[in-house]
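Note sheet for the following structure.
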Amino acid sequence: MAYGEPYYSSKPDKDFNFGSTMARRQMTPTMVTKLPKFVRNSPQAYDWIVRGLIFPTIGKTYFQRVVVITGGLEDGTYGSFAFDGKEWVGIYPIEHLNLMSSLKLIHKANALQERLRLSQEEKATLALDVQFLQHENVRLKEMIPKPEPRKIQMKWIIMGAVLTFLSLIPGGYAHSQTNNTIFTDMIAACKYSTETLTENLDLRIKLALANITISDKLDAVRQILNFAFVPRAHWLRTVFYYIHYYEMWNIFMFVLAIGTVMRSARPGTDLVTLATSHLSGFRMAVLPTIPFHTTMTLWVMNTLMVCYYFDNLLAITLAILAPILGIIFLCFMEDSNYVSQIRGLIATAVLIAGGHACLTLTGTTTSLFVVILTCRFIRMATVFIGTRFEIRDANGKVVATVPTRIKNVAFDFFQKLKQSGVRVGVNEFVVIKPGALCVIDTPEGKGTGFFSGNDIVTAAHVVGNNTFVNVCYEGLMYEAKVRYMPEKDIAFLTCPGDLHPTARLKLSKNPDYSCVTVMAYVNEDLVVSTAAAMVHGNTLSYAVRTQDGMSGAPVCDKYGRVLAVHQTNTGYTGGAVIIDPADFHPVKAPSQVELLKEEIERLKAQLNSATENATTVVTQQPSAALEQKSVSDSDVVDLVRTAMEREMKVLRDEINGILAPFLQKKKGKTKHGRGRVRRNLRKGVKLLTEEEYRELLEKGLDRETFLDLIDRIIGERSGYPDYDDEDYYDEDDDGWGMVGDDVEFDYTEVINFDQAKPIPAPRTTKQKICPEPEVESQPLDLSQKKEKQSEYEQQVVKSTKPQQLEHEQQVVKPIKPQKSEPQPYSQTYGKAPIWESYDFDWDEDDAKFILPAPHRLTKADEIVLGSKIVKLRTIIETAIKTQNYSALPEAVFELDKAAYEAGLEGFLQRVKSKNKAPKNYKGPQKTKGPKTTTH
């Protein structure tokens, strides 16, 4: 029968080619058009199975074969479908491990492609939004009016020039004469020479008399520094030469005038203030008082300074009266404005009166300037109440923060010692297990999870509506299924079979919420925080500044036991939902027995209520109605008993059906326990108290350490281990249990199973056959041990000696040794063992003398041999437990090595190859070269 080409739904299906090729050849166009909706570009497995194994079939059609397709569907399920001739019918899924692995990878790749597509669409949308925003930004910038360059009016320029001219006129501050002649120059030169000579004479006299004062030393140092750091021909000397004609106020007023004209928002008011302060002579004393003034009080001050230029007494009188008049005439103002105006008038009065006093006494207002600055600093110091003050710009933005506390820069260890004090508390260590954490990745975002038992626990809002989520653990990605989500914000995921965490967290049996520890992975870094917690019903709150991605993290106590699952983040405090052991499993429906018990209680309650009503209220009813409605107590009890009897009978039948295989064995005479010490005699006795068990749990010990401690405590309580006879096996007595009590045995009868005891080969005749035996091939001789036989044994030997001699005479005959064919599986090196040497009876005392005296085991040899046996046993047990048999060759190697060191036969023997050479095979080509002959 000719078949068509194999059918492949896609290129991946052709590349993988899972299943039977013959089944693919059976595909017809009708079958192809009716195929289920498998995942696009995914492989399928085709099977050609007997019809009777799938559908109920009788007759010849039982052995007909049908095509079965297995693959992944678009809805995310895995299924198998068989074609019954009309359509594809779903059957129980056939597990193809390679197909399932491939579908898992394809599903993950499709999910990543979908996420990539959504990310690209989102990126394109965001890029378009950015372009729109850029265009809108450019359009709005064009709509903003550009500030015009500031124009300075000519009148202010002229006023500034006048002030500059006034400040630069030396005037009365010059120190040079106007009329200079040759005589005046000669007089000045002579005067300078005379002063210089006088200073030199005074200096020499002081040096001679040693009468040098501190002022003389300071003058000398100043001259040295002047000539050392400033050369004689330098531009600084020229600048200072011309500056000394002016006072500090002239220079300062010149700078202020230029700055006011260029940058001031009110140049007129500022220039008028500079001019009046210069004309009145108050000068620098005016500047510290300007912050206390308002616009009105500033013009009052300027007016009084102009008045002072003409009549100082009138100006002083008006300045003193100004605050009094202001208090009276400005009382209609608002409080804030009223206070500001009065403060400015008081500052004006202080300036005019104090300036006049300073000018009269000292001729300058420098002292008043210093006093006003000192008052301002004291006022600022009284404002510094907080630990720091903030400096803001015009928009209210904080540009700097200055601490008010005075910091000792040089000797600050005294302050630190005083602040630190003495430690009165000790912080405890907490147990954390980073290996029990993982990252939960969903299309909506990422969260944290932890391993507990066979589940992965996380927050329910992290999982969302997803049925499968990705679990990232130690750089690998796994897919886990959501198993159960209780009413709390908790989700339980089934741990994948190929995921083996290094640690797992356990629930706390005695929860302590006073101090909690939160640990999670944030940006692939482990973060841990400890804080005090408060309980609010089923939730916890703690002052921890948690971050996004920590939802689902475990909240543990100091022993590393889980208390709750992290849930919320408010920026300052974190919240968690408390987890209980009952949350791990869904609430089970009540069993049939419980339902019956509830029904009985309900019927009893109804019966009691009916009885009470019957005793309190009695009404006349017809006899027919009474016959229909009256129910006695006995009837209700009988109904309940009947229902309970039926249900209990059903329950007993089910239990008997389950226990039927175990009830067939009858009780008989057994020998269980014979030949060994009884075990578990202390079973049922508590070896650990409740306090000891709780203490071990609170220490957070792992399973191995916990078991070691229990074994140690049991050993101390018992005093000695249980003894077990190694030569006794329960399998030897299995046949006794099949015999009933009604069977009688004849214990004197000897049953022969045709299993004769082998007779050891005679050792004396061997010496006649082989007169010169080799030393290595001699059998082991136990004659070194002194013979100690009882009287009974000697009598038995004497009685059997004649029979033995007759048997030896019949057996001992010279037999010519013949060659025996080699065994198919035998050792190919060393001498053949003498098998007769192994055929002898020996007891425990004989075993001590098997080896010759020089080769007997010492205590050290026993220790070394015991360590090797323990090592081999550990390797084998570890391989069996972990199902990793790659270490077994190491055990075989150690066994061969020990046998080689002891001179014994190795565990592995080379087997002679059964491959025989062909009949005409001449062997390998000779490489020795041609033969050379000599003549």
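From the backbone N, Cα and C atoms, a Cβ is placed for every residue, glycine too.
Under DSSP, HIS461 (active site, charge relay system) is assigned to a helix (H, G or I) in the three-state scheme. Per Swiss-Prot, the feature active site, charge relay system maps to HIS461 (among others); the stated evidence is experimental evidence.
Residues near ASP489 (active site, charge relay system) in space but far in sequence (CB under 8 A, at least 6 apart, same chain), listed by position: ALA459, ALA460, HIS461, VAL565, GLN567, VAL577. Feature annotation from Swiss-Prot assigns active site, charge relay system to ASP489 (among others).
Positions annotated as active site, charge relay system by Swiss-Prot: SER551 (among others).
DSSP assigns SER551 (mutagenesis position) to coil in the three-state reduction, placing it in neither a helix nor a strand. For the mutagenesis of SER551 to Ala, Swiss-Prot gives this note: Complete loss of protease enzymatic activity. The structure shown keeps the original residue.
Annotation of the natural variant TYR3 to His in Swiss-Prot: In strain: Dresden; the original residue is retained in the structure shown.
Here the residue is the original one, while Swiss-Prot reports the natural variant THR33 to Ile with the comment In strain: Oxford. Listed in sequence order, there are no same-chain residues at least 6 apart in sequence whose CB falls under 8 Å from the CB of THR33 (variant position).
Annotation of the natural variant LYS37 to Thr in Swiss-Prot: In strain: Dresden. Secondary structure at LYS37 (variant position), taken from DSSP and collapsed to helix, strand or coil, is coil. Within 10 Å of the C-beta of LYS37 (variant position) there are 8 other C-beta atoms, taking all protein chains into account.
In Swiss-Prot, the entry for natural variant VAL138 to Ile states: In strain: Dresden. The structure shown retains the original residue. Within the same chain, no residue at least six positions away from VAL138 (variant position) has a Cβ under 8 Å of its Cβ.
Counting every protein chain shown, the Cβ of ARG263 (variant position) has 9 other Cβ atoms within 10 Å. Here Swiss-Prot notes a natural variant, ARG263 to Gly, with the remark: In strain: Oxford.
Looking at Swiss-Prot, you'll find the natural variant LEU493 to Val noted as follows: In strain: Oxford. Long-range neighbours of LEU493 (variant position) (same chain, six or more residues apart, CB within less than 8 Å of its CB): ILE440, GLY449, ASP455, ILE456, VAL457, THR458, VAL463, VAL469, VAL471, ALA480, LYS481, VAL482, ARG483.
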Cα distance, LYS37 (variant position) to ARG263 (variant position), nearest Å? 80
Integer Cα-Cα distance in angstrom, LYS37 (variant position) to SER551 (mutagenesis position): 37
Least surrounded among the recorded positions, given as HIS461, SER551, when other CB atoms within 10 Å are counted: HIS461
Would you mind pulling the DSSP three-state label for ASP489 (active site, charge relay system)? coil
